[in-house]
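One structure is given below, encoded as structure tokens.
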Amino acid sequence: MKAVGLVVEYNPFHNGHLYHAQTAKLQTGCDTAVAVMSGHFLQRGEPAVVSKWARTKMALQSGVDLVIELPYLYAVQKADIFARGSVSILNELECEALFFGSENGDIKPFLETAQLIDEHKHILNDRIKEELKKGASYPAAAAIAFSSILHTESALDLSKPNNILGYQYVTSILTGGYPMKPYTTARISSDYHDADLPEGENHIASATSIRKAMIGQNLEACLRFLPAASARELAAYRKSFGLWHTPESYFSYLKYSLSTVTARELQQVYEVEEGLEHRIIRSIRKSSSYQEFMELLKTKRYTWTRLQRMNTHILTRTKKQDMQKLLDNDKAPYIRLLGMTKKGQAYLSEKKKALSVPLVSKLSSFSHPALDLDVKASRIYSLPIEEPLRTEFDLQEYGHAPIRYDEDEQHFLNV
């Protein structure tokens, strides 16, 4: 059996993701798709609109064979750390290929750019430091530095979110010396951050536009952009727990957290840098919504995404020293299995004896500081759910066995 790795969030799983999973197998010649998926909080610092279990069920019904959780340690991070953790898991599972979406669908510029940047990394680092001193945000500083050496027509456009992540995946493969071949395909139809559902006959929409419509209480308008399985799981989650999760859902908890912490304590939280703790405390006192808080907090130096990640770390009280200690390791400390098809189970049985890190199926069987972070993030995620459903949700984190799906008979075996 041969596997292709996918790094995903599935927030939610839509037709573009279905195309991605199908094309990954076709273009690479692999028969098994392994998805490393962010858990309850995502790379941009947002909560997933529905739980990782609901999103796993969507994926297993739509061509993905194994779903592995990307630990919080890597999931709520800037692109290079996010990619490093994801790729290390795919390598541990002996994926022969990594497949990702990009703007143009050509892998050559990614490989050339990675080599060029590696050759000029000292110049780049110096230029980034210069731009940061001028007050630029890190992404803006990096973009200026990259443009100073990437000045050919064939150079990779690193202003595009998918290209940035793709570049980091390729860099992680090369830096790690992993025997994994990167492939890419062009994104189809909808732009990554399109805020509105497209009109006409198009059946591909951005996850951003789908979430916006869902949160506006209009799931029906999203149906043509979703596989039937995703529509079912979204409706079932809403019926079971009574909400879609949004950043605004957590504002009262964030405000409480910031009302009970000192500036000195806040300064110890991961990604709270350079005196930002004072601005945070001043801004939260004046804010009556998450949107208002973010608008007061945002500056030229700190992007919305960076601040959202910081807010999530405040909610989870993740400290700099704890995170840094965990990040000192080059690879993920465990593999947390969320779900599998029959084919995925066969692939895992073939590979698990060679794993150099523990395979975690149930939390009761394993303990690790990084896993403690995952559990804490899950408990924070459940806060907007009303009791007694919240306690029921929290207990799932410990008692939920990996979801098993029979792709031949098209039904779940244990849910």
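Note that Cβ sites are derived from N, Cα and C of the backbone, with glycine treated the same way.
Original residues fill every noted site, and no substitution is shown.
Annotated ATP binding site per Swiss-Prot: 7-20, Gly101, Asn162, 187-188, in sequence order, evidence recorded as experimental evidence. DSSP classifies Gly16 (ATP binding site) as helix under the three-state reduction.
Quoted from Swiss-Prot, the note on mutagenesis experiment His17 to Ala is: Almost loss of activity. Non-local neighbourhood of His17 (mutagenesis position): Val8, Tyr10, Ala59, Ser62, each in the same chain, at least six residues away, with C-beta under 8 Å from its C-beta.
In sequence order, Leu6, Phe99, Gly101, Thr185 constitute the residues six or more apart from His20 (mutagenesis position) in its chain with CB-CB distances below 8 Å. Per Swiss-Prot, mutagenesis His20 to Ala is noted as: Decrease in activity.
All chains included, 18 other C-beta atoms sit within 10 angstroms of the C-beta of Arg44 (mutagenesis position). Looking at Swiss-Prot, the entry for mutagenesis of Arg44 to Ala says: Almost loss of activity.
The annotation that Swiss-Prot gives for the mutagenesis experiment Lys129 to Ala reads: Decrease in activity. Counting every protein chain shown, the number of other Cβ atoms lying within 10 Å of the Cβ of Lys129 (mutagenesis position) is 11.
Within 10 Å of the C-beta of Lys133 (mutagenesis position) we count 9 further C-beta atoms, all protein chains included. For the mutagenesis result Lys133 to Ala, the note given in Swiss-Prot is No change in activity.
Sequence-distant neighbours of Ile188 (mutagenesis position) (same chain, six or more apart, CB under 8 Å from its CB) are Gly16, Tyr19, Ile204, listed in sequence order. According to DSSP, Ile188 (mutagenesis position) sits in a coil region rather than a helix or strand. For the mutagenesis of Ile188 to Ala, Swiss-Prot gives this note: No change in activity. The structure shown keeps the original residue.
Quoted from Swiss-Prot, the note on mutagenesis experiment Ser206 to Ala is: Decrease in activity.
Under the three-state DSSP scheme, Thr208 (mutagenesis position) falls in the helix class. Looking at Swiss-Prot, you'll find the mutagenesis Thr208 to Ala noted as follows: Strong decrease in activity.
Looking at Swiss-Prot, you'll find the mutagenesis Tyr256 to Glu noted as follows: Cannot form a dimer and has no activity; when associated with Glu-253. Neighbours of Tyr256 (mutagenesis position), defined as other CB atoms within 10 A of its CB across all chains, total 12. Look at Tyr256 (mutagenesis position): DSSP puts it in a helix.
Here the residue is the original one, but Swiss-Prot notes a mutagenesis experiment at this spot, Lys298 to Ala: Strong decrease in activity. Using a 10 Å Cβ-Cβ cutoff, Lys298 (mutagenesis position) registers 15 neighbours.
In the shown protein chains, 21 other C-beta atoms lie within 10 A of the C-beta of Gly16 (ATP binding site).
When the recorded positions Asn162, Ser206, Thr208 are scored by other C-beta atoms within 10 Å, Ser206 scores highest. For Val7 (ATP binding site), the same-chain residues lying six or more positions away in sequence with a CB closer than 8 A to its CB are Ala35, Val36, Leu70, Ala83, Ser86, Val87, Leu90, Leu98, Phe100, Leu165, Tyr169. Of the listed binding-site residues, namely Phe13, Tyr19, the sparsest CB environment within 10 A is found at Tyr19.
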